[in-house]
Amino acid sequence: MLTLPEYNEQIPNVRSLLTKWAKVERIQDVQDGLQLDVRLKTDTLLELHIYYDHVYHVPSIKFRLWSLDTEEDISSLRLLTLSDSELRSILNLGTFSVTLSTDMEMKSVYYYINNCDTDANVGSDVEHYLTRWISLYIRIFDLNFVP
């Protein structure tokens, strides 16, 4: 577990690591976290939100994957769902689980990475907690990510 002040102290380090990720097109600071647009493939965009979970006191991820469809010079984005084989082929979930839920504040649907086992996966040592966390969890989206 990580207190909000500890999280806020470490989030600039995560931002610094993610700016080195070649696939990031945009990174924005938001309240208690970061929002990224990541080009996973030529026609696949990852909308990624890193935020502090005030209930579990751990960093968390919510995301959406979009497929860029172009037909007769008209482009549109299509939200990918877990039933899309395209989405399942992109995610490297391993033992991680995701759930689909509505973000009431944003009035939008997102996938959430289950954060119940965060401390077991990352360890409870506060020093460099977020660096260890991002190094593990970002690999869900890019196995080649190296912090």
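Every residue, even glycine, has its Cβ placed from backbone N, Cα and C.
Original residues throughout; no substitutions modelled.
The mutagenesis experiment Tyr56 to Ala is recorded by Swiss-Prot, whose note states: Forms the ATG12-ATG10 intermediate, but reduces the formation of the ATG12-ATG5 conjugate. The Cβ of Tyr56 (mutagenesis position) has 14 other Cβ atoms within 10 Å, all protein chains considered.
A strand conformation is recorded for Thr99 (mutagenesis position) in the three-state DSSP classification. The Cβ of Thr99 (mutagenesis position) lies under 8 Å from the Cβ of Tyr111, Tyr112, Asn114, each on the same chain and at least six residues away in sequence. Mutagenesis annotation in Swiss-Prot: Thr99 to Ala, described as Forms the ATG12-ATG10 intermediate, but reduces the formation of the ATG12-ATG5 conjugate; the structure shown retains the original residue.
Residues near Tyr110 (mutagenesis position) in space but far in sequence (CB under 8 A, at least 6 apart, same chain), listed by position: His49, Lys62, Phe63, Arg64, Leu100, Ser101, Thr102, Asp103. DSSP assigns Tyr110 (mutagenesis position) to a strand. Quoted from Swiss-Prot, the note attached to the mutagenesis of Tyr110 to Ala states: Reduces the formation of the ATG12-ATG5 conjugate.
Here the residue is the original one, while Swiss-Prot reports the published mutagenesis Asn114 to Ala with the comment Forms the ATG12-ATG10 intermediate, but reduces the formation of the ATG12-ATG5 conjugate.
Quoted from Swiss-Prot, the note on the mutagenesis of Cys116 to Ala is: Impairs the formation of the ATG12-ATG5 conjugate. Around the Cβ of Cys116 (mutagenesis position), 10 further Cβ atoms fall within 10 Å across all displayed protein chains.
Swiss-Prot lists Cys116 with the feature active site, glycyl thioester intermediate.
Asn114 (mutagenesis position): 13 other CB atoms within 10 A of its CB, across all protein chains. Distance noted between the C-alpha atoms of Tyr56 (mutagenesis position) and Cys116 (mutagenesis position) is 8 Å.
Cys116 (mutagenesis position) carries neither a helix nor a strand DSSP state and counts as coil.
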